[in-house]
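Features of the protein shown, as given by Swiss-Prot:
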type	residues	note
MUTAGEN	K211 to R	Abolishes cAMP-binding
MUTAGEN	R215 to D	Does not abolish cAMP-binding
DOMAIN	267-380	domain 'N-terminal Ras-GEF'
DOMAIN	385-470	domain 'PDZ'
DOMAIN	606-692	domain 'Ras-associating'
DOMAIN	717-944	domain 'Ras-GEF'
MUTAGEN	R898 to D	Does not inhibit interaction with NEDD4. Does not interact with HRAS. Reduces ubiquitination
MUTAGEN	Y1406 to A	Abolishes interaction with NEDD4 and NEDD4-induced ubiquitination and degradation; when associated with A-1428
MUTAGEN	Y1428 to A	Abolishes interaction with NEDD4 and NEDD4-induced ubiquitination and degradation; when associated with A-1406
Amino acid sequence: MKPLAIPANHGVMGQQEKHSLPADFTKLHLTDSLHPQVTHVSSSHSGCSITSDSGSSSLSDIYQATESEAGDMDLSGLPETAVDSEDDDDEEDIERASDPLMSRDIVRDCLEKDPIDRTDDDIEQLLEFMHQLPAFANMTMSVRRELCAVMVFAVVERAGTIVLNDGEELDSWSVILNGSVEVTYPDGKAEILCMGNSFGVSPTMDKEYMKGVMRTKVDDCQFVCIAQQDYCRILNQVEKNMQKVEEEGEIVMVKEHRELDRTGTRKGHIVIKGTSERLTMHLVEEHSVVDPTFIEDFLLTYRTFLSSPMEVGKKLLEWFNDPSLRDKVTRVVLLWVNNHFNDFEGDPAMTRFLEEFENNLEREKMGGHLRLLNIACAAKAKRRLMTLTKPSREAPLPFILLGGSEKGFGIFVDSVDSGSKATEAGLKRGDQILEVNGQNFENIQLSKAMEILRNNTHLSITVKTNLFVFKELLTRLSEEKRNGAPHLPKIGDIKKASRYSIPDLAVDVEQVIGLEKVNKKSKANTVGGRNKLKKILDKTRISILPQKPYNDIGIGQSQDDSIVGLRQTKHIPTALPVSGTLSSSNPDLLQSHHRILDFSATPDLPDQVLRVFKADQQSRYIMISKDTTAKEVVIQAIREFAVTATPDQYSLCEVSVTPEGVIKQRRLPDQLSKLADRIQLSGRYYLKNNMETETLCSDEDAQELLRESQISLLQLSTVEVATQLSMRNFELFRNIEPTEYIDDLFKLRSKTSCANLKRFEEVINQETFWVASEILRETNQLKRMKIIKHFIKIALHCRECKNFNSMFAIISGLNLAPVARLRTTWEKLPNKYEKLFQDLQDLFDPSRNMAKYRNVLNSQNLQPPIIPLFPVIKKDLTFLHEGNDSKVDGLVNFEKLRMIAKEIRHVGRMASVNMDPALMFRTRKKKWRSLGSLSQGSTNATVLDVAQTGGHKKRVRRSSFLNAKKLYEDAQMARKVKQYLSNLELEMDEESLQTLSLQCEPATNTLPKNPGDKKPVKSETSPVAPRAGSQQKAQSLPQPQQQPPPAHKINQGLQVPAVSLYPSRKKVPVKDLPPFGINSPQALKKILSLSEEGSLERHKKQAEDTISNASSQLSSPPTSPQSSPRKGYTLAPSGTVDNFSDSGHSEISSRSSIVSNSSFDSVPVSLHDERRQRHSVSIVETNLGMGRMERRTMIEPDQYSLGSYAPMSEGRGLYATATVISSPSTEELSQDQGDRASLDAADSGRGSWTSCSSGSHDNIQTIQHQRSWETLPFGHTHFDYSGDPAGLWASSSHMDQIMFSDHSTKYNRQNQSRESLEQAQSRASWASSTGYWGEDSEGDTGTIKRRGGKDVSIEAESSSLTSVTTEETKPVPMPAHIAVASSTTKGLIARKEGRYREPPPTPPGYIGIPITDFPEGHSHPARKPPDYNVALQRSRMVARSSDTAGPSSVQQPHGHPTSSRPVNKPQWHKPNESDPRLAPYQSQGFSTEEDEDEQVSAV
């Protein structure tokens, strides 16, 4: 077995001279691709290219292309009010947000090309897709590349098609891309092969023969085939490309020769595997152009095969003494410090290594390198919090301080007493003190700092290592000693040397060393980021100091993440401004970066607002900056209130009210800063006269404050909630160290124990249950609906913020069983939001490895920051880890490690930002408010105006002055959201949620109050074996007095044994797998011919609009919907339920059609047998029109277009003889759903969008058993016609009215089986890589695996639903509004049944003939579908008939039906509320079921 390989990553480092130090930081950014300056574009056309390093796109390119307008979501019309009311929404903008995704299938396009026509790009596309499949595991990248170049694509349309016969000669090696096949051996054993499995010849030219018979299990099976000759040549050629490095007769390293393109310019040897010692040595060897990221990959992954980093450290120190290796060693250490500084922090041995290395650099006079090392250390160092206590105020401090704002520096620790508590706490020389007891020390005089430290016995100190600035401070002090006077730079020099061009600046950091200070007012502005206010100020004020680039000090992430090629920002443009006034032994090294680490060199910019009260409750709004102190606020407040006293007579007080109503008042220290962040919602700032003891806040005011601090979700701005969620998620996401992914994946022990990763992992569960808790705790139904609407809007805005994690969590919360079952609540939701919710769900369609989501994520303009869906990240990493061996032939499989490292770099790049997290998500809010707050500002404001408005011309004229009140209100809303989110009480127990759900809407509420109110009626036939209790109920059901012949046939059909839906999913070794043969007319054309056969018929059928039902039912199925024409509504093949993806795209991998997951193995023999089998196994084996209708209704749920009747006509006869089959879930059908039937489940992702399995197994539970009875609730036994041929149109119309239950699958979230997929998903952590995401990996399409040792049971947990009439009852007029009521309290109820229009009545003059009335294979002359326009016109003119039309069967009170007349014409039945036919069902509560002998378990 050969180790995996990946396309080589071309970083800048790979092109530079290896022996020279990079001249600037651009060379230190080892990036996979260079990112341009972040420009903000609408999210539909945006997308950071999170693609592979070789330029290939990821698997998501299956649905490659743009999202059309889907993500534009120009919600500028949503005003920011306390509550976003329904009426305030801009209809146009919301609707634009809900446009469907339009994508094309690039991988399919590449596969369908002739192999000789494939370009390098095509091969890269295929390579990226194929590497996910198990069949290609442990192959080197060059082998995969060659296989992709010669593979041929084949499609087998129909389930049950024999692909290979026993004893047939094999001619190819094949891999299943979609669907599954079953191999039946002569001894009767059977084996299932799924997506990603391979079969066929072994890599020899010997003749091999098929063992057993291979049949397709599902429709639309897709394969790639490689001819035996090519397969043999490619795999045997591998050895020729290998270069083995031997030492003392043992192989210590294996390299592979690789060509990355056909030009021959990118070729060389790349390390495949080696011993740990040899891999370490390779760090300082020459690296080829095809292996530019070896050092980065090694430094990230060495921990998987080395016990200690010092093994590498010792070697590096040793090699440093070799002058020829010195530069390379320095480069490795710089990269190590920059990329993984956490390896050094907290590890004494590594800290000593770093100090020793610094000493070596000093010794060798490598000042430039040393400076870079110090910059990297300072940039990557994390803030540390330590607590010191002194016995008394007079006790001396155990450390000596230097610096101070008077020197233009912060406060630094010069020395620490050895053995003191400060040393034990981790304080060391070179630490900068950032904060003490909440007071900012970044811009404070040394004397003031010493005073604060001395006057407190309890010290909570925040420090950060900043050796770079500390050494500059020492240099300055030594210069002053020599020169005798402090150096004060001229103002002109500062301005000249510090011009910044913000758009060219791509680092999210502050200017480096602020040596120049004009006065103490030039404070360290740590709020970060430019904004609109800044732009306004710049017009009216001369900036003495340079404008500050984006930074993020004080937001929880130090300004470290983009200085020397950090993990997030992978690129610093060469166009960085020069601002160097610093003397240096090697100034050119720092010409564009020596300002990066200054914490105290920016002007004081007011971008926050405080509301300050006086004792008489007057208030003023005061503009401040983050570092404005309480003393300065007092001065401003005195001026604003026009008080004549001196500032010394007043102080700033904070008055707060506890939840118990206790008023607290405290005077704030004069030097306290960050005032806007400290104020609580239940607090106010007061200007207090020190000489008076007045009451600042009365009891009435306190009560008002208390009321204001009590927040409900509906009071909060959806935009602000989404913004705060995104900021919180992003903080967690960006703080994850790359090494944490490795530690978690390989289960390594680490100092941090992956704390950041675990926190981010937990967020998705917390947010999911937050949604459910918030909805279910609301007792008022209307408010519940509004909360659901609120969450949909929040999810929409999360998408704007590219926060896919929260968006997914919210959608998951809305789909949790206890929420989804609230039918009456969902019914009240406006159509617009229903559609929005549907579109949001669409994005996370799990089919084909989350292809739609990946496509959006990889779209070309999506720029960071991006918060990806974490479970997908974890699943991908787990697949790479578990799908490939860590050691091959006793050597470390470095190819596997390289692939994992590349994936982690891709994830890290999503967090690469160059602005403050507090601002980055606000820039996506477009023009939400008429006057944006500063916190929404951006230097790219002009770009935003153009790019984010989606072409809308309407603009709100911005005020040219600052509206402090508006800014305060915006900030107050942000505070409310923060407080709300911080005080959430989550209900994480699903049982408790279910209880709350039942309290909101008791199970009895799902029963119809009367027959005519559009509520469903229950059916009695169940496709599953009921539990014991249900069986007893079924036996007690009153039996019909006589049985029509069709029922007898059905009864015979019931004797057909049930077929297991749960074949084994065990993986089979490739060598044991049966393969394609060559007994076809042309070698290698076996499957292709099968594919072409269907293709011809498809084209024929597409031309025949008037095809007969009989012929269509018995004819060969069309080719797959993936084949062109892509969007044709071709007939679904026999045995399908739906073969169409929901957007008209083709699907290649991971997901076959619904029937691919649900078809049974038995092959229909005759029409009657087929019909019997259908009933016995509860599957629609032959509903030809179904696919089209599901397809149509899925795409346009609001428009069950009249055009749908035309394609439907081809399959009508089928429905006339269909049988009634019920669902195991508490589905409901409604009377007026026909026109707008939304059959979202037609593609596997829609039916079960939370399923990660490519096979979407829950569709077997939802679609197969829900859809089967929904599509067949009207047979000849259901209608009032039996003698004359009843109108096909009538049955079709009945089908329209009855057949579909809107959202039946989408919201049918809880198939009663506790072990069902939905239950497993909602209970398990979404982030579980081996459970929810890992188990359902790509390799097992079309089968259902065992979970937790039990088969996923389709059997209902409490009881199965039953149909109103069975084949054994006499024909009873079936009310059009068949309803299904739940006898279980936990079932999910499909919602919105009562909303849709009824379909038009049966057009007069058309008759339908049951398909059983004429022999198979012959079309009936009278079965020509009506002309569409005529039928439509007539249907509009004819009034509906009610129960008055002719006598009807009357249901006896005890449920014994009698037939009162033969049925001559199809009639629409709209019974009165007191319709006697429904009485028995009302009285019985619809809890009865058929006899158990009628029940055939589908399991």
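Glycine is treated like the rest: Cβ placed from N, Cα and C.
Annotated pair K211 (mutagenesis position) and R898 (mutagenesis position), C-alpha to C-alpha distance, rounded: 39 Å. Cβ crowding, taken as the number of other Cβ atoms within 10 Å, peaks at R898 among the mutagenesis positions K211, R898.
DSSP gives K211 (mutagenesis position) a coil state; it is part of no helix or strand.
When Cβ distances are compared across the two stretches, the domain 'Ras-GEF' (717-944) makes contact with the domain 'N-terminal Ras-GEF' (267-380), since 3 or more pairs at least 6 residues apart fall below 8 angstroms. R898 (mutagenesis position) falls within a helix when secondary structure is assigned with DSSP.
Mean pLDDT of the predicted structure over the domain 'Ras-GEF' (717-944): 86.
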